[in-house]
Amino acid sequence: MSVVGSLIFCLDCGDLLENPNAVLGSNVECSQCKAIYPKSQFSNLKVVTTTADDAFPSSLRAKKSVVKTSLKKNELKDGATIKEKCPQCGNEEMNYHTLQLRSADEGATVFYTCTSCGYKFRTNN
């Protein structure tokens, strides 16, 4: 017998064998060459499927390679300045930048850095 996916083929002639769970008795018989296989051979079969990355092409997956998903520390820079009170020192000015860290249907994450004391925090919009 030869197993391809969840299909079971006869080793002698290559014909598709019946589903062992649907066959009465203790054996599975090939309808073409009459080869006999004990049903016990099929009891612990594990079906594992895999696909190549390019098996299901999509325009969304093609765009994924264009979107940068990680940043280095020095790439964040200072960001824009906003009038926002620092919860640590009370300074009225902070730098901020946003990143889309969660799924696209959720808001961006805003990172704040105090221009005075350097305190950092983030909020999820």
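Glycine is treated like the rest: Cβ placed from N, Cα and C.
Since the structure is predicted, the reported quantities are computational estimates derived from the model, not experimental observations.
According to DSSP, C10 (mutagenesis position) is assigned to coil rather than to any helix or strand. For the published mutagenesis C10 to S, Swiss-Prot gives the following note: Severe growth defect.
Residues or ranges marked as Zn(2+) 1 binding site by Swiss-Prot on the basis of sequence analysis: C10, C13, C30, C33. Remark: C30 (mutagenesis position) has C10, D12, C13, D15, L17, I36, Y37 as non-local neighbours, by Cβ distance under 8 Å and separation of at least 6 in sequence.
Under the heading of mutagenesis, Swiss-Prot lists C13 to S and annotates it as follows: No effect. Every protein chain shown contributes to the tally, and the Cβ of C13 (mutagenesis position) ends up with 12 other Cβ atoms within 10 Å.
Where Swiss-Prot documents C30 to S as a mutagenesis experiment, the accompanying text is: Limited growth defect.
While the structure shown retains the original residue, Swiss-Prot records the mutagenesis experiment C33 to S with this note: No effect. Classification of C33 (mutagenesis position) by DSSP places it in coil, neither helical nor stranded. Here C33 (mutagenesis position) comes close to C10, D12, C13, D15: these same-chain residues lie at least six apart in sequence, with C-beta atoms under 8 angstroms from its C-beta.
As annotated by Swiss-Prot, Zn(2+) 2 binding site applies to C86, C89, C114, C117. Secondary structure at C89 (Zn(2+) 2 binding site), taken from DSSP and collapsed to helix, strand or coil, is coil.
Here C89 (Zn(2+) 2 binding site) comes close to C114, S116, C117, Y119: these same-chain residues lie at least six apart in sequence, with C-beta atoms under 8 angstroms from its C-beta. A strand conformation is recorded for C114 (Zn(2+) 2 binding site) in the three-state DSSP classification. The Cβ of C117 (Zn(2+) 2 binding site) has 12 neighbouring Cβ atoms from other residues within 10 Å, across all protein chains displayed.
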